[in-house]
Amino acid sequence: MKAIDKMTDNPPQEGLSGRKIIYDEDGKPCRSCNTLLDFQYVTGKISNGLKNLSSNGKLAGTGALTGEASELMPGSRTYRKVDPPDVEQLGRSSWTLLHSVAASYPAQPTDQQKGEMKQFLNIFSHIYPCNWCAKDFEKYIRENAPQVESREELGRWMCEAHNKVNKKLRKPKFDCNFWEKRWKDGWDE
């Protein structure tokens with residue numbers, strides 16, 4: 001299968017996962033905006049004949065396409081060859097970082113800390129590797145200013161921002177009453 005580039009007349013609009021393929025400004029598939037499976041499909045690393053995916057996103061009978069390679073990097077005893085993160089891995093990791101930052105934010109921040117948090121979130125929305133995700137978060141920040149007066153306000157604001165994304169992705173809403181247990185204190189059990 002030939003790799004897709006910007007010269008292709010009709011690049012795929014949907015990947016093997018069923019998600020819409022996101023292309024960057026140059027018309028090339030965005031690596032961090034698509035799942036690994038879809039990116040490999042549109043770049044020709046796997047073929048359209050791979051429709052027999054199991055429910056966990058792996059090809060039936062193989063461990064392929066999970067993003068985890070069993071080979072070690074050349075000259076390494078510990079580092080494995082792993083592909084760059086896809087949109088799902090990037091999203092999970094980013095939300096983990098953002099929620100953890102909110103959970104460690106002071107209960108009573110100084111004016112400097114408030115300014116730094118606003119600046120961090122603003123910069124984050126500009127540099128996020130998935131361009132359409134970045135624009136969406138930037139828009140959310142414009143329409144819903146980050147609440148940085150306290151840890152409680154920031155944690156709830158972050159939870160609400162995450163739930164907005166979850167809704168777009170048709171994922172269940174997280175009960176923001178539990179944000180501290182999930183991201184700061186842990187569960188009582």
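Here the Cβ of each residue, glycine as well, is placed from N, Cα and C on the backbone.
According to Swiss-Prot, the FAD binding site annotation covers 88-95, His99, Tyr128, 159-171, 182-183, on the basis of similarity to another entry. Glu88 (FAD binding site) carries a helical DSSP state (H, G or I).
As annotated by Swiss-Prot, domain 'ERV/ALR sulfhydryl oxidase' applies to 83-183, with the evidence given as sequence analysis. Broken down with DSSP, the domain 'ERV/ALR sulfhydryl oxidase' (83-183) shows 74 helix, 0 strand, 27 coil.
Quoted from Swiss-Prot, the note attached to the mutagenesis of Cys33 to Ser states: Reduces catalytic activity 2-fold. Counted within 10 Å of its Cβ, the other Cβ atoms near Cys33 (mutagenesis position) come to 23, all protein chains included.
The annotation that Swiss-Prot gives for the mutagenesis experiment Cys130 to Ser reads: Loss of function. The Cβ of Cys130 (mutagenesis position) has 22 neighbouring Cβ atoms from other residues within 10 Å, across all protein chains displayed.
Taking the Cβ of Cys133 (mutagenesis position) as centre and 10 Å as the limit, one finds 20 other Cβ atoms among all the protein chains shown. What Swiss-Prot notes for the published mutagenesis of Cys133 to Ser is this: Loss of function.
Around Cys159 (mutagenesis position), the C-beta neighbours below 8 angstroms that are at least 6 residues distant in the chain are His99, Phe174, Cys176, Trp179. In Swiss-Prot, the entry for mutagenesis Cys159 to Ser states: Reduces catalytic activity 3.3-fold. The structure shown retains the original residue.
A mutagenesis experiment is reported in Swiss-Prot for this position, Cys176 to Ser, and the note states: Reduces catalytic activity 2.6-fold. Around Cys176 (mutagenesis position), a 10 Å sphere centred on its CB holds 16 further CB atoms from the protein chains shown.
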Within its own chain, what residues at least 6 apart in sequence put their Cβ under 8 Å from the Cβ of Arg92 (FAD binding site), listed in sequence order?
none
For Cys33 (mutagenesis position): DSSP state (helix, strand, coil):
coil
Measuring Cα to Cα, how many angstrom lie between Cys130 (mutagenesis position) and Glu88 (FAD binding site)?
11
